[in-house]
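*Asks:* As annotated by Swiss-Prot, domain 'CARD' applies to 18-110, with the evidence given as sequence analysis. Among the features that Swiss-Prot reports, domain 'PDZ' is placed at 672-760. The feature domain 'Guanylate kinase-like' is assigned by Swiss-Prot to 978-1145. What Swiss-Prot says about the mutagenesis result for ARG35 to Ala is this: Strongly decreased interaction with BCL10. Listed in Swiss-Prot as a mutagenesis experiment, LYS41 to Ala is described as follows: Slightly decreased interaction with BCL10. Among the mutagenesis results in Swiss-Prot, LYS69 to Ala has the note: Decreased interaction with BCL10. The residue drawn here is the original one. Record note (Swiss-Prot) on the mutagenesis of ARG72 to Ala: Decreased interaction with BCL10.
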Amino acid sequence: MPGGGPAMDDYMETLKDEEEALWDNVECNRHMLSRYINPAKLTPYLRQCKVIDEQDEDEVLNAPMLPSKINRAGRLLDILHTKGQRGYVVFLESLEFYYPELYKLVTGKEPTRRFSTIVVEEGHEGLTHFLMNEVIKLQQQVKAKDLQRCELLAKSRQLEDEKKQLSLIRVELLTFQERYYKMKEERDSYNDELVKVKDDNYNLAMRYAQLSEEKNMAVMRSRDLQLEIDQLKHRLNKMEEECKLERNQSLKLKNDIENRPRKEQVLELERENEMLKTKIQELQSIIQAGKRSLPDSDKAILDILEHDRKEALEDRQELVNKIYNLQEEVRQAEELRDKYLEEKEDLELKCSTLGKDCEMYKHRMNTVMLQLEEVERERDQAFHSRDEAQTQYSQCLIEKDKYRKQIRELEEKNDEMRIEMVRREACIVNLESKLRRLSKDNGSLDQSLPRHLPATIISQNLGDTSPRTNGQEADDSSTSEESPEDSKYFLPYHPPRRRMNLKGIQLQRAKSPISMKQASEFQALMRTVKGHEEDFTDGSPSSSRSLPVTSSFSKMQPHRSRSSIMSITAEPPGNDSIVRRCKEDAPHRSTVEEDNDSCGFDALDLDDENHERYSFGPPSIHSSSSSHQSEGLDAYDLEQVNLMLRKFSLERPFRPSVTSGGHVRGTGPLVQHTTLNGDGLITQLTLLGGNARGSFIHSVKPGSLAERAGLREGHQLLLLEGCIRGERQSVPLDACTKEEARWTIQRCSGLITLHYKVNHEGYRKLLKEMEDGLITSGDSFYIRLNLNISSQLDACSMSLKCDDVVHVLDTMYQDRHEWLCARVDPFTDQDLDTGTIPSYSRAQQLLLVKLQRLVHRGNREEADSAHHTLRSLRNTLQPEEMLSTSDPRVSPRLSRASFFFGQLLQFVSRSENKYKRMNSNERVRIISGSPLGSLSRSSLDATKLLTEKHEELDPENELSRNLTLIPYSLVRAFHCERRRPVLFTPTMLAKTLVQKLLNSGGAMEFTICKSDIVTRDEFLRKQKTETIIYSREKNPNTFECIVPANIEAVAAKNKHCLLEAGIGCVRDLIKCKVYPIVLLIRVSEKNIKRFRKLLPRPETEEEFLRVCRLKEKELEALPCLYATVEAEMWSSVEELLRVLKDKIVEEQRKTIWVDEDQL
C-alpha cells in the first residue's frame, strides 16, 4: 500500500494531537493537582492497572531528588504523560475514585465511580476472586485486632484500677500538701504581720524619740526665753529706780539754784566789800601817819590798841580756824550724808528688785507646779489608757488564738472528711470495677469472634480509649467507666503525652498558614465525617494513622483530618498495598525536612501538613508540660497559650537593614530582570554575601530553570517579586542578610521576577576578602541582647549577658542556623573574642522558654504569689466555658486561653513579680516593638493588607500588637567628643546628688543647666516649636523649662550637665543628637537605710522601694544603655559620690549604642 504510509502518519499525528489535547487539560490544572494529590494513594491503583511498574513507583516515592510531596506528584504526572492516552484514562479513574473534586475540576463531569480499566485487565471473575481473598484477609486481621483489643481492654481496666488507687494516694498527698502550703502561707502572713508590727513599733519609737527631743528642745528654749524675760524685767526695774533717783537729785539741784543769791545782791556785796577794803586801807594809812606824829602817850595808847588789835586778830583767827574746821566737819558730814543717802537708795533699789524677783519666782514656781500637776494627770490618764489597750489587746489575742484553734480543728476535720469521702469513692470505684469484671467473666465472651462483642462494651471502649497507633498512645484521660462523681472529687490527671497529640487545634482559627478557602473546605469535609461518625467503624489497617472517632473529632489537625477522610472508602486491592500504605502514612524524612531540622528558623515556617510533626523550639519548652498541669489548668488551655506565645515570633528572619525598600535602588541599564518558576529555586543555586556586601549568586545548577533563565555566578540579586508563603510580596535582596535571602528564595512559589545586575568586581572582591580571612560572609551589623545566653545551656559557643553588644559577622555560619558574632570592646568598638549564638528565631524560643519558666514554675517556695495568681486566673476563667459557639470563628477554649494569656502578660509585666522571680541567669528585657523589626516602609505596606483581613477574625490580634518577643535589638554606634549630660534614677535622689556633687569639689567638671523662665503663652508656643526636656510651673503664669540648647551650652564649656529630670526625656535628647549618661543607683532591702540622708522628704521604705523598682522597670524601654551603681559598691554618701564620678568618667569614654527602633 503505497498510500498507507502517509495516512498512517496522519492517523498517528491525530492520536498524538488528541493525547496532547487531553494532557494539556491536565497541565492546565497541574498546580492544583500537584498540590493536593498524594502519590502514595494513587500508585497502588496505577500499578493494579499496569500503567506504571515497581521501578516507577519506587522513583516517585523514594527518589532523593524529590524532597516534597509536590515534586513527587509532578514526577508522577510526567510518568503518566509518557504512557499516552491509557495513562490519561487510568489517571482520571484514580482521580474519580480518590479525589472526586479534582476529577470534576479536570473533566468538568460528575464522578460515576465506574472503573472499566481494572475490569478489562482482570476480568469480572478475577476481580471478584481477588476481592474475596482480600476480604478474607481483612476479616482475619479484624479478628486479630479484636483479640488484641480485648486483651488491651482487660489490661486497661487493670491499669485503671491501679490508676484509681494512685489517684487516691495522689489526692491524699495533694490534700496534705495543700494543708502544708496553707499553714506555710499562714506562717508567712503572720511573719509578715510581725515584721510589719515591728517596723511600725520601730517607727513609732523613732517618732516618739523625735517628739521627745523636740519637746526637750522647746522646754529649754522656753526656759532661756523666760530667763531673758526676767533679766529684762530686772533691768527695767533698775532703770526705773535710777530714773527716780536722778529725778530726786535734779529737784534738789534745782532748789539750790533757785535759792542762791541774785546777781545784783552779789554785786552789791562785792561793792560793799571794796568799800570796806578802802576804808581799812585809809584807816591803816591814817594809823601809820599818826604813829609818826603822835606823842609818846598816844603812842603808848596806840601800842596798847595795836596789841589789843593783834590779840583780837588772833582771837578772830582762832575763831576763823574754828569756823573753818566746823565747816570742814559740816562738809564731811554732808558727804557722809550724801553717801549714806546713795547707799540707802541703792539698798532700796536692791530691796525692791529682790522683792519683785521674789514675786516673779514665786509666780514661776506656781506655774511649774500647775504644769507638773497637769503632766501627772496626763500621765495617769495615759497609764490608764495603756492598761486598757493592753487588756483589750490581750483579750483580742486570746480570742484570735481561740478562733484560730477552732478554724484549724475545723480544717482538720474537713480534710479528714474529704479524705474519708475520697476513700469511700475509691472503694465504690473499685467495687464497680470488680462488678464489671465479674459481669464480664459471667458474660462468656467468645474470644474467637470478637466482632460479636456486646454493643455496650464496644461503645464503651471505642468511645473513650484508642489503641496504640503509629507508636503513639492516644489520650485516655477519661473513660466511660468513671462515674459523674469521679470528676467531682478526683482532680484531673493528665499523663505525659507527646507533642503531636497536644499540638494546636488550628482549624477554627482563621489566621493560619493555609488559605481561607482550604480552611472552609476542611471544615466542610470534617462536618461530613462528623455526620457519619456514629455509623462508621474503621477496621482497615490503613486507618491506623487517623485519630479515634470521638466527640472531639472536629478538633483534629487538618492534615490528620484529611488522612482520615481519605481512608473512609476501601482501597483498591494491590500487591503489598496495605503495607506500602502504612509506610507512606508513617512520618518520613526528606532532604528538605533534614534541612529544616538543621535550620531552626525553618521549623517556624512548616505548613500545616508538617507543622505538627516537629517540636517547636528547644526540648525545655515541651518538657514543661507536666509542671503546667500542677497549676490546675488543663493541657488544652496550656497548649493554646503555647500556640499564642508562638504567634509572637517573627515569621521571617531578622532584617537589620533600615534603608531597604521595595524598589530597585540601582535603576539603570545595568539592572536586569527575569521571570522563572520559584518552586525549588533554592535547590538550583547557592548564595553568597549579606546585608553589608549584597547577595550574590555563587553557583547555578547546570541545566536547571535558573540557568535557562539567565542567572549566572557573580550576579547580584536586587529584588524579588512574587508569591512568598501565599502572599504577593516584593522583597529587596540587596540589603538582606544571608539568612533572610535564603529564607525568601526558599519560601517563594509560582512565577517570580528576579531583578539583578552583573557585578563581577564586587563578587571577586567579596571572594578575595573571604579567602584572606578578613570576613566570613557579607553580613555585618551590631545587636544588643535582651536575654542571657549560656554556652552550656543554649547550644552555642559564646556566653553573653543581657544588654551586651555584639558584632554579627555571619547569619548562617557553616550553613547552620547559628550566628557568628564577636564581642565588642565598649571603649574602642573593636571585635574581641568570637563565637556562635542562637539565631533570631531560636533566641525567640529561648526567650519564650524563660517566660514559660516564669509563669509555670513548679517550685512553689519561689513563686507562691504566682501560684495564687494562676489559681485566681483559673477560677476567673471558668465562666468562659459557657460562651456561645454559634460563630464558627469563635472558640470558647481559645477565648479562655486568650483571656488567660492577657492576664498572664499583666502578671509578668509587674515589676514586683519580676524582681522576685528573675535570677541572674533568667534576666530578660521585654520591650515593645514592631514584629518585623526594622522592616522598611514598603514591606510594612505589603503586609498591611493581610493584617487588616485577619484583624477581626484573629482573637489574639490585639494581644499580638501589644507585645513582641524581641531577643536581639539592632543598635547603631555613636561617638560623642563633648561631655555628656547626666541623668540619675531614681529621680527623687537627683536633686540631693546634684547638690552634693557640686559641693564636693566637682564644680570644675559638673554644673547645673540654666533654665529659661517663660510665660504661659511662650511656654505653649515653645512646646509646639521646640523639644522641651524638662519643665516646671513656678507660679500660675510662669514656667521654668530646659531645652536642648541649654544643655549644649553647658557641653560647650566642657562640663557635664547634671539634670534633675526623669528618664522619660532620654528619647527626646537622643532625637536632638544629645546622648545622656543614665546612672541607676540600685536600691534593695539591704541598703535602703543608707538613702535616708539623700531623700528630700521622709518616706516609708516600702513606698521608696516600690517607686525605685518601677523606675528600674522603665529603664528597659530606653533606646540606649545605662550604667548601674550596685549596692555593694558604696557604704556611705562620700563613697557613693566617688563611685558616681568614676562611673561618669567611664561612661564618657564608652561608645554610645542606640536602638533607633525604640525612638
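In case you wondered, yes, glycine gets a Cβ from its N, Cα and C as well.
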*Asks:* Summarise the domain 'PDZ' (672-760) by DSSP state, stating how many residues are helix, strand and coil.
*Replies:* 18 helix, 46 strand, 25 coil
*Asks:* For LYS41 (mutagenesis position) and ARG72 (mutagenesis position), what Cα-Cα distance in Å is obtained after rounding to a whole number?
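*Replies:* Cα-Cα distance, LYS41 (mutagenesis position) to ARG72 (mutagenesis position): 12 Å.
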*Asks:* According to DSSP, collapsed to three classes, what secondary structure does LYS69 (mutagenesis position) have?
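*Replies:* DSSP assigns LYS69 (mutagenesis position) to helix.
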*Asks:* For ARG35, LYS41, LYS69, ARG72, listed as mutagenesis positions, tell me which one has the smallest number of other Cβ atoms within 10 Å.
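*Replies:* So among ARG35, LYS41, LYS69, ARG72, the mutagenesis positions given, the one with the fewest Cβ atoms within 10 Å is ARG35.
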*Asks:* To the nearest Å, how far is the Cα of ARG72 (mutagenesis position) from the Cα of ARG35 (mutagenesis position)?
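*Replies:* Approximately 10 Å lies between the Cα of ARG72 (mutagenesis position) and that of ARG35 (mutagenesis position).
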*Asks:* What average pLDDT is reported by the model for the domain 'PDZ' (672-760)?
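*Replies:* Result for the domain 'PDZ' (672-760): average pLDDT 91.
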